Amino acid sequence: MTQAAIDYNKLKSAPVHLDAYIKSIDSESKEGVVKIRGFANTISKDRAGDVIPASAWKTSNALTNYMKNPIILFGHDHRRPIGKCIDLNPTEMGLEIECEINESSDPAIFSLIKNGVLKTFSIGFRCLDAEWDEATDIFIIKDLELYEVSVVSVPCNQDSTFNLAKSMNGHDYTEWRKSFTAISSKAVPAQERNLSELEKLAIALGYVKE
């Protein structure tokens, strides 16, 4: 199986988290509520080399289920709802969002958002269809289902495997890493392969078997 096929299967089998930024905060809204606006996702290439074109947000699967219960979470934690989405608007630039964050849900997080310390959105979604563009080495996500929108403290790491680790549970991540390593040339030592430092460390510590 090629690396492209492995990455495609990863997209199809696990929730994915991508980031964008909060662009405005309205602190003059009703007491105990702050309204935030921005892009939950943009059409730009993300750190993992994936792109969600504007057309993907207009499919019948993309937003229907989420809008039945448009909760905003903190840090992708389903136990920490902090507000609700009041408007989602697919545009040519990406998925524009407007939310109300409630102070009563988490006063500390509310304060950090209101004071501009927390200013990043992240979405969790399931990829339903994608294609790999060999010329640009990116995955174009053509159809998806939005699971949730979160306010997060730190955007996804540049290392795509770290991004994947956050979007899978520990067992699934370990199994994926094993299958990833199995694709590599068995006759070539880890030190001589084109591996990231994270991959070499995982092999050295025994988390991934050669």
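In case you wondered, yes, glycine gets a Cβ from its N, Cα and C as well.
Some features that Swiss-Prot has for this protein:
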type	residues	note
MUTAGEN	His76 to Ala or Tyr	Complete loss of protease activity
ACT_SITE	His76	active site
MUTAGEN	Ser122 to Ala	Complete loss of protease activity
ACT_SITE	Ser122	active site
MUTAGEN	Glu148 to Ala	Complete loss of protease activity
ACT_SITE	Glu148	active site
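Here the features listed in Swiss-Prot are placed on the structure.
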| residue | record | DSSP (3 states) |
| --- | --- | --- |
| His76 | mutagenesis position | coil |
| Ser122 | mutagenesis position | strand |
| Glu148 | mutagenesis position | strand |
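A distance of 8 Å separates the Cα atom of Ser122 (mutagenesis position) from that of His76 (mutagenesis position).
Each residue contributes its Cα atom, and for Glu148 (mutagenesis position) and His76 (mutagenesis position) those atoms are 8 Å apart.
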